[in-house]
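Database features, via Swiss-Prot:
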type	residues	note
MUTAGEN	H46 to N	Abolished peptidyl-tRNA activity
ACT_SITE	H46	active site, proton acceptor
BINDING	N96, N142	tRNA binding site
MUTAGEN	D121 to A	Abolished peptidyl-tRNA activity
Amino acid sequence: MRPGGFLGAGQRLSRAMSRCVLEPRPPGKRWMVAGLGNPGLPGTRHSVGMAVLGQLARRLGVAESWTRDRHCAADLALAPLGDAQLVLLRPRRLMNANGRSVARAAELFGLTAEEVYLVHDELDKPLGRLALKLGGSARGHNGVRSCISCLNSNAMPRLRVGIGRPAHPEAVQAHVLGCFSPAEQELLPLLLDRATDLILDHIRERSQGPSLGP
């Protein structure tokens, strides 16, 4: 494909998505990366998945290419990654209903659950800790649970971004819905960079072969 081909497809997609007319599938693999969160609370711990998507878009040079799509109820951007194409998605529904946006976009782009990455916060890991989970249960995360329900599968690979768990169980809701502290905010740029590196490296490796290995 000529240089800029994927970016041109992204610009055409912004005009065509309102009619659900999609660009032809590129010759390489196509993957979706969905950042889970609450659209009205972008700076909170619970929406750190959306922050990772923002950094991913900047890294791939499509930070100004987000398009709001009413069919998916999400912001979408297309980005090239070698011969592959990434569909970046930020749901515009509340966390508990994120799966509806993810499943609709997967349907429109012809993606299986295994081709959909979820990026989300993880209470049981300290801030700065990252882990890639290849499918499995939701582990109590409502956004992941919604995706499993709407996709009828638990096979989605997930990038879990640690936000730490408060000492008192009754403080969990306030913790996840709260903003990062000033000290935590100093760690965020490096964390977002590392998360972006991890997911891009994993997608590159999978694009070169059929396995789902880490």
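Positions of Cβ are set from backbone N, Cα and C atoms, glycine also.
The Cα of H46 (mutagenesis position) lies closest to that of D121, out of the recorded positions N96, D121, N142. Within 10 Å of the Cβ of D121 (mutagenesis position) there are 26 other Cβ atoms, across all protein chains. Of all the binding-site residues given, namely N96, N142, the one with the smallest number of surrounding CB atoms inside 10 A is N96. Each residue contributes its Cα atom, and for D121 (mutagenesis position) and N142 (tRNA binding site) those atoms are 11 Å apart.
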